[in-house]
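Written out below as structure tokens is the structure these notes cover.
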Amino acid sequence: MHDANIRVAIAGAGGRMGRQLIQAALALEGVQLGAALEREGSSLLGSDAGELAGAGKTGVTVQSSLDAVKDDFDVFIDFTRPEGTLNHLAFCRQHGKGMVIGTTGFDEAGKQAIRDAAADIAIVFAANFSVGVNVMLKLLEKAAKVMGDYTDIEIIEAHHRHKVDAPSGTALAMGEAIAHALDKDLKDCAVYSREGHTGERVPGTIGFATVRAGDIVGEHTAMFADIGERLEITHKASSRMTFANGAVRSALWLSGKESGLFDMRDVLDLNNL
């Protein structure tokens, strides 16, 4: 990667998240907007990326072909859909480009493809790029070690009506952080739905509840409930800009890294706390 500014390409440039990513890339020192991508046939092709994001003219036009811009970026930032992200991953692996992946909803095969690609390129892959959420994940590990063996653990998440996967990637990351702290596998202890005559709560499980409504950016709560008291740890996002800033910060952090799979805890050095 280049020693000067890190040049980033933004996937899904015309979407809600894509526009925020463009704004964040233009604002962060050490980062240069190198390319912006949209799907073939989009009415936004040929638009100036900065003007599209409400940030003024940049001279970077929205393209549909990665081949056309492969010499214009060092790190590809992708918050799109799993199938599109995996296509972009193959291209970046072939051409030695770093990636920041904020796409959620991957199946196990998709996650394995990301792990495999990290043998050749540097990737930051996270369910949530908010600093606050990642601090919360660390707090959940600590709380689980103290309270997890004797409390009922529930994770409640809420997002806007347009979100297509459930539970959210962040909710799953919360469950994984708690399960890991308890030396469990989330696959063995997660309960994703309750309906009808369920019987009493099974001890040692981690429950998930999902809300989809309106324009909620993202709210997540983990509950450790006992008889007589409960601890709740909550994060609420009021703007997608917090995710965009974290993603662009991650792209900058990848400077000088040739390969490896990282997450926001690496970027923020939370593993040493």
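Glycine too: its Cβ is placed from the backbone N, Cα and C atoms.
Original residues only.
Fair warning: this is a prediction, and the values are worked out from it, not measured in the lab.
Look at H159 (mutagenesis position): DSSP puts it in a strand. The feature active site, proton donor/acceptor is assigned by Swiss-Prot to H159.
In sequence order, R212 are the residues of the chain that are 6 or more apart from K163 (mutagenesis position) and have a CB within less than 8 Å of its CB. The active site, proton donor feature in Swiss-Prot is assigned to K163.
Swiss-Prot lists G12, R16, M17, R39, G102, T103, T104, F129, R240 with the feature NADP(+) binding site, giving experimental evidence as the kind of evidence. The DSSP secondary structure for G12 (NADP(+) binding site) is coil.
Residues or ranges marked as (S)-2,3,4,5-tetrahydrodipicolinate binding site by Swiss-Prot: H160, G169, T170. Residue density at H160 ((S)-2,3,4,5-tetrahydrodipicolinate binding site): 13 other Cβ atoms are found within 10 A of its Cβ, drawing on all protein chains shown.
Under the heading of mutagenesis, Swiss-Prot lists H159 to A or Q and annotates it as follows: 135 to 200-fold reduction in catalytic activity.
Here Swiss-Prot describes K163 to A, C or Q as a published mutagenesis experiment; the accompanying note says: 625 to 830-fold reduction in catalytic activity.
In sequence order, T104, A127, N128, V133, E157, G218, H220 are the residues of the chain that are 6 or more apart from T170 ((S)-2,3,4,5-tetrahydrodipicolinate binding site) and have a CB within less than 8 Å of its CB. Counting only same-chain residues six or more apart in sequence, the Cβ atoms lying under 8 angstroms from the Cβ of M17 (NADP(+) binding site) belong to F79, G102, R240, F243, A244. With respect to Cβ neighbours within 10 Å, the binding-site residues G102, G169 differ, and G169 shows the lowest count.
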